[in-house]
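Colleague: Structure provided below as structure tokens; questions to follow.
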Amino acid sequence: MGSVLSTDSGKSAPASATARALERRRDPELPVTSFDCAVCLEVLHQPVRTRCGHVFCRSCIATSLKNNKWTCPYCRAYLPSEGVPATDVAKRMKSEYKNCAECDTLVCLSEMRAHIRTCQKYIDKYGPLQELEETAARCVCPFCQRELYEDSLLDHCITHHRSERRPVFCPLCRLIPDENPSSFSGSLIRHLQVSHTLFYDDFIDFNIIEEALIRRVLDRSLLEYVNHSNTT
């Protein structure tokens, strides 16, 4: 997949990742497997696949998207969300084995992160493994009760619940202080596009935006009329 460090935000990768990146660049023949994350340069942990097809650690891509204005840290393609779990990769990792680069112990790839956290040779060389901070808030899909990152909810609903018509409460409204989630009971996808969208240009129907604006203008006019009537 390549080893690409994200520096647009001015925030550096963990020290251990930086050290390994410099070492790999000095040795161009060192192979980088498809199980390496291009952000932290370690074996994948909870792999997710982005819309552009690249696979990263879940916490790495979530943090990278927040810091780099929603672009893929590998190919710079626009991404509306962190992607979906790469279950095929996770399954393969459970049956693949690799020698630890530092102590040469044969380790299952799905357990490699746990191994290097305690590998003394790794710690002596790079310091303790540092995971990128995971800052995205989490919510629960009201249709299937799956726990998601808030930025993945729209993608998830479009993919799995496009035909749903039953009224539900918006889980993102519950995350906003002083917001009343009981005030919403319409199409969740439309509501997310209109009320909770910052970078979902590919999914936006501008007719929906126009409807929402007209509705807001009418609501404001009605409120002004009621207030005026009460004062006269």
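In case you wondered, yes, glycine gets a Cβ from its N, Cα and C as well.
Among the features that Swiss-Prot reports, Zn(2+) 1 binding site is placed at Cys37, Cys40, Cys57, Cys60. Taken from Swiss-Prot, the feature Zn(2+) 2 binding site covers Cys52, His54, Cys72, Cys75, and the record attributes it to experimental evidence. According to Swiss-Prot, the Zn(2+) 3 binding site annotation covers Cys100, Cys103, His115, Cys119, on the basis of experimental evidence. Quoted from Swiss-Prot for the published mutagenesis Gly2 to Ala: Abolishes ability to regulate T-cell activation but not E3 ligase activity in vitro. Also abolishes myristoylation and membrane localization. In Swiss-Prot, a published mutagenesis experiment is listed as Cys37 to Ala, annotated Abolishes ability to regulate T-cell activation and E3 ligase activity in vitro; when associated with A-40. One mutagenesis experiment catalogued in Swiss-Prot, Cys40 to Ala, is accompanied by this note: Abolishes ability to regulate T-cell activation and E3 ligase activity in vitro; when associated with A-37. For the mutagenesis experiment His54 to Ala, the note given by Swiss-Prot reads: Abolishes ability to regulate T-cell activation and E3 ligase activity in vitro; when associated with A-57. Where Swiss-Prot documents Cys57 to Ala as a mutagenesis experiment, the accompanying text is: Abolishes ability to regulate T-cell activation and E3 ligase activity in vitro; when associated with A-54. For Cys72 to Ala, Swiss-Prot lists a mutagenesis experiment annotated as follows: Abolishes ability to regulate T-cell activation and E3 ligase activity in vitro; when associated with A-75. The mutagenesis experiment Cys75 to Ala is recorded by Swiss-Prot, whose note states: Abolishes ability to regulate T-cell activation and E3 ligase activity in vitro; when associated with A-72. Among the mutagenesis results in Swiss-Prot, Val217 to Pro has the note: Reduced ubiquitination and reduced binding to ubiquitinated proteins; when associated with Q-221. The residue drawn here is the original one. For Ser221 to Gln, Swiss-Prot lists a mutagenesis experiment annotated as follows: Reduced ubiquitination and reduced binding to ubiquitinated proteins; when associated with P-217.
Please situate the listed features within the shown structure.
Modeller: When other Cβ atoms within 10 Å of the Cβ of Cys37 (mutagenesis position) are tallied across all protein chains shown, the result is 25.
Annotation note: Cys52 (Zn(2+) 2 binding site) sits in a coil segment as assigned by DSSP.
According to DSSP, Cys119 (Zn(2+) 3 binding site) is assigned to coil rather than to any helix or strand. In sequence order, Cys100, Glu102, Cys103, Thr105 make up the list of same-chain residues 6 or more apart from Cys119 (Zn(2+) 3 binding site) whose Cβ falls under 8 Å from its Cβ.
Taking all protein chains in view, 25 other C-beta atoms sit within 10 angstroms of the C-beta of Cys57 (mutagenesis position).
DSSP assigns Cys72 (mutagenesis position) to coil in the three-state reduction, outside any helix or strand.
Close to Cys75 (mutagenesis position) in the fold, though at least 6 residues off in sequence, lie Cys52, His54, each with a CB less than 8 Å from its CB.
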Colleague: Quick one: which of these recorded positions, Cys57, Cys60, Cys72, have their CA within 10 A of Cys37 (mutagenesis position)?
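Modeller: Of everything listed, what lies within 10 Å of Cys37 (mutagenesis position) (Cα to Cα) is Cys57, Cys60.
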Colleague: For the C-alpha pair, I'd like the distance in angstrom between Cys40 (mutagenesis position) and Cys72 (mutagenesis position), rounded off.
Modeller: 14
Colleague: Three states by DSSP: which one describes Cys60 (Zn(2+) 1 binding site)?
Modeller: helix
Colleague: Just give me the nearest neighbour of His115 (Zn(2+) 3 binding site) among the recorded positions Cys57, Cys60, Cys72, Cα to Cα.
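Modeller: Sorting the recorded positions by distance from His115 (Zn(2+) 3 binding site), the top entry is Cys57.
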Colleague: Using all protein chains in view, find how many other C-beta atoms are within 10 Å of the C-beta of His115 (Zn(2+) 3 binding site).
Modeller: 18
